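Feature annotations, courtesy of Swiss-Prot:
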{"type": "BINDING", "residues": "Glu24, His42, His108, His112", "note": "Zn(2+) 1 binding site"}
{"type": "BINDING", "residues": "Cys30, Glu41, Glu107", "note": "Zn(2+) 2 binding site"}
{"type": "DOMAIN", "residues": "1-143", "note": "domain 'HTH marR-type'"}
{"type": "MUTAGEN", "residues": "Cys30 to Ala", "note": "Does not affect cellular zinc concentration"}
{"type": "MUTAGEN", "residues": "His42 to Ala", "note": "Strong decrease in zinc binding"}
{"type": "MUTAGEN", "residues": "His108 to Gln", "note": "Strong decrease in zinc binding. Increases cellular zinc concentration"}
{"type": "MUTAGEN", "residues": "His111 to Gln", "note": "Does not affect cellular zinc concentration"}
{"type": "MUTAGEN", "residues": "His112 to Gln", "note": "Strong decrease in zinc binding. Increases cellular zinc concentration"}
Amino acid sequence: MRQLAKDINAFLNEVILQAENQHEILIGHCTSEVALTNTQEHILMLLSEESLTNSELARRLNVSQAAVTKAIKSLVKEGMLETSKDSKDARVIFYQLTDLARPIAEEHHHHHEHTLLTYEQVATQFTPNEQKVIQRFLTALVGEIK
């Protein structure tokens, strides 16, 4: 049991190292030639689905509005985002993708799908009962971490 605890600790430390300064962990590498942060790519992916405000993006990404503002300023400057004001309240600004950003957003979405597919492929190495145990373990561990 002690070795399992050590293995879990090593796994979590590796996750932290891989995730440092990133919003999420994705398997594989982006092939885009554009140097964007993971958060910026995720913003583009969210905006490919619908126009959103800074507050809505921050809530969906679970980051501060300041972090979103910083990421958005750079994306606007690079010509990847356009802004529009709310017709009812001109103080509210919505962001939407430009044609330049669409391929990057699509690639990030594909990267998400590849990551989920990889998790599914790893899970198939275990029986359905083992998968249930893994799920219970992960749920309990997340509960302890929070």
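For all residues, glycine too, the Cβ spot is worked out from N, Cα and C.
None of the listed substitutions appears in this model.
Note on proximity: of the recorded positions Glu107, His108, His111, His112, the one nearest His42 (mutagenesis position) is His108, by Cα distance.
Cβ neighbours within 10 Å of His108 (mutagenesis position), excluding its own Cβ and spanning all shown chains: 24.
Per-residue pLDDT, averaged along the domain 'HTH marR-type' (1-143), amounts to 87 for this model. Summary: among the mutagenesis positions (His42, His111), the fewest other C-beta atoms within 10 A of the C-beta are counted at His111. Across the domain 'HTH marR-type' (1-143), DSSP helix (H, G, I), strand (E, B) and coil residues number 89 helix, 11 strand, 43 coil.
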